[in-house]
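Trainee: Reproduced below are the annotations present in Swiss-Prot:
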- 82-88, Arg111, 152-158, Gln257, Asp301: ATP binding site (BINDING)
- Gly84, Met85, Ser86: substrate binding site (BINDING)
- Glu258, Glu320, Ile323: Ca(2+) binding site (BINDING)
- Ser86 to Ala: Severe decrease in catalytic efficiency (MUTAGEN)
- His253 to Ala: Linear activity for only a short time, suggesting a role in maintaining enzyme conformation (MUTAGEN)
- Asp301 to Ala, Glu or Asn: Complete loss of activity (MUTAGEN)
- Glu303 to Ala: Severe decrease in catalytic efficiency with a decreased affinity for Mg(2+). No inhibition at high Mg(2+) concentrations. Activated by low concentrations of Ca(2+) and inhibited by high concentrations of Ca(2+) (MUTAGEN)
- Glu320 to Ala: Linear activity for only a short time, suggesting a role in maintaining enzyme conformation. Substantial decrease in the affinity for ATP (MUTAGEN)
Amino acid sequence: MSSRKVSRAHYDEDELASAANMSLVAEGHFRGMKELLSTMDLDTDANTIPELKERAHMLCARFLGGAWKTVPLEHLRISRIKGGMSNMLFLCRLSEVYPPIRNEPNKVLLRVYFNPETESHLVAESVIFTLLSERHLGPKLYGIFSGGRLEEYIPSRPLSCHEISLAHMSTKIAKRVAKVHQLEVPIWKEPDYLCEALQRWLKQLTGTVDAEHRFDLPEECGVSSVNCLDLARELEFLRAHISLSKSPVTFCHNDLQEGNILLPKASSGNIRMPSLSDETQALGNSLSAFNPADPRLVLIDFEYASYNYRAFDFANHFIEWTIDYDIDEAPFYKIQTENFPENDQMLEFFLNYLREQGNTRENELYKKSEDLVQETLPFVPVSHFFWGVWGLLQVELSPVGFGFADYGRDRLSLYFKHKQLLKNLASHQ
């Protein structure tokens, strides 16, 4: 994170001390890990790459100790796990011949980021991850290094694009989002993350492509192409309109897509299954107050999380109903705009959201839910612009096999298609 951002962030001493206790490896010490992965054939067995295995072993030995310090390389197994679009995931595990000596885990998740926000957002993300871990709302954090981290491996599977729109799953997601929005997190609370991130990304993009380079857009959006200067002007237009929004500012996930919503298996490590007494008490910081007979859902990957207008979280999630990332052929995603939720589906989501937060009278729920629909829709183009610019930059940064160029252009096309909704940002009361 930049020194300017660190100096103005306000941290609770106990939370910050907990994050500080994690060994933060010196800047650049393990930067070679990212360089190595950038040149790696994604279909290659990670165990056949000695340099990768050695670096993973070094990280596990330093952060985990115990058997991880003594296990020979041939008894350390590494396998790549399908993960997010801006990181690479590896499951590291000890062989049965080298069981844990103390309380160290026998398997961990190694996450390496190719996210343009990693350097500027590192302190905030570390605090967020540590806080969620300590409150049993997320995996345990074992270590942080420049460009990645070691975390608890939770046997689970992500929801599919189809599943997040199912009524019973959408109800659970709404309840979890309600609790996320009630969290008090010791980070900067001004809702300026979106525009500041976009400004950083555009600066990076300008440094990697020719200033006159034009990105062709699909014909139906009405804008044939854009360059970096055009995008910078659109950002200022967005900034001016977003600043008028009356949507409440809360702690937001900012990336509630299918891959970041997990359905854990029966044994779920650090994720706490709430008791009936927990539900009755309605603890403000619990992510998962729900019927214990129901399957749990866990929100992960808070790498883009910040204080933000809550309507962005809603709009962004509803857009994800339309984007399927589980596609085996290039560009490895499919956008079906007709799957955007109908008005009654959004109303049902918001009814569950408001009930879970518990501060709205029953006779006011429907009207408040209607208001939330109107609060949310103007942020649809904001989400498209945010991830559109992100996609164009990922072309230059990420080795993950995904059609980032197509994705960026498609999202920008949808931004221009829905741009007129921005005029309603100031009208929500």
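Cβ coordinates are placed from backbone N, Cα and C, and glycine is handled just like the others.
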Trainee: Between the recorded positions Ser86, Ser156, Gln257, where is the Cβ count within 10 Å the lowest?
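Mentor: So among Ser86, Ser156, Gln257, the recorded positions given, the one with the fewest Cβ atoms within 10 Å is Ser156.
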Trainee: Checking the contact step here: among the recorded positions Met85, Tyr153, Ser156, Glu303, Glu320, which have a Cα within 10 Å of the Cα of Glu258 (Ca(2+) binding site)?
Mentor: Glu320
Trainee: Using an 8 Å cut-off from the Cβ centroid of Glu258, Glu320, Ile323, can you name the remaining same-chain residues around the Ca(2+) site, in sequence order?
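Mentor: So the additional residues around the site are Cys161, Ile164, Gln257, Gly259, Ile319, Trp321, Thr322, Asp324, Tyr325.
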Trainee: In the structure shown, with every protein chain counted, which of the binding-site residues Met85, Met88, Ile323 has the densest set of Cβ atoms within 10 angstroms of its Cβ?
Mentor: Met88
Trainee: Counting only other Cβ atoms and using a 10 Å cut-off, which of the recorded positions Glu258, Asp301, Glu303, Glu320 scores lowest?
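Mentor: Sparsest of the recorded positions Glu258, Asp301, Glu303, Glu320 by Cβ contacts within 10 Å: Glu258.
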Trainee: Starting from each candidate's C-beta and looking 10 angstroms out, tell me which of the recorded positions Lys82, Tyr153, His253 has the most other C-beta atoms.
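Mentor: The residue with the densest Cβ neighbourhood is His253.
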Trainee: Rounded to a whole angstrom, what is the C-alpha distance between Ser156 (ATP binding site) and Glu303 (mutagenesis position)?
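Mentor: So the Cα of Glu303 (mutagenesis position) lies 19 Å away from that of Ser156 (ATP binding site).
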Trainee: Based on Cα distances to Glu320 (mutagenesis position), point out the closest of the binding-site residues Lys82, Met85, Met88, Tyr153.
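Mentor: Closest candidate to Glu320 (mutagenesis position), judged by Cα separation, is Met85.
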Trainee: Quick one: what's DSSP say for Met88 (ATP binding site), helix, strand or coil?
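Mentor: It is in a strand.
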Trainee: Return the member of Tyr153, Gln257, Ile323 nearest to Ser86 (mutagenesis position) in space, with distance defined Cα to Cα and candidates limited to these binding-site residues.
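Mentor: Closest by Cα distance to Ser86 (mutagenesis position) among the binding-site residues Tyr153, Gln257, Ile323: Gln257.
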Trainee: About how far apart, in whole Å, are the alpha carbons (Cα) of Ile323 (Ca(2+) binding site) and Gln257 (ATP binding site)?
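Mentor: Distance between the two Cα atoms comes out at 9 Å.
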Trainee: Using DSSP and collapsing to three states, where does Glu258 (Ca(2+) binding site) fall: helix, strand or coil?
Mentor: helix
Trainee: For Glu303 (mutagenesis position), what is the secondary structure by DSSP, using just helix, strand and coil?
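Mentor: Reduced to three states, the DSSP call for Glu303 (mutagenesis position) is coil.
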Trainee: Whole-number Å distance between the CA of Glu303 (mutagenesis position) and the CA of His253 (mutagenesis position)?
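Mentor: On Cα coordinates alone, these residues lie 8 Å apart.
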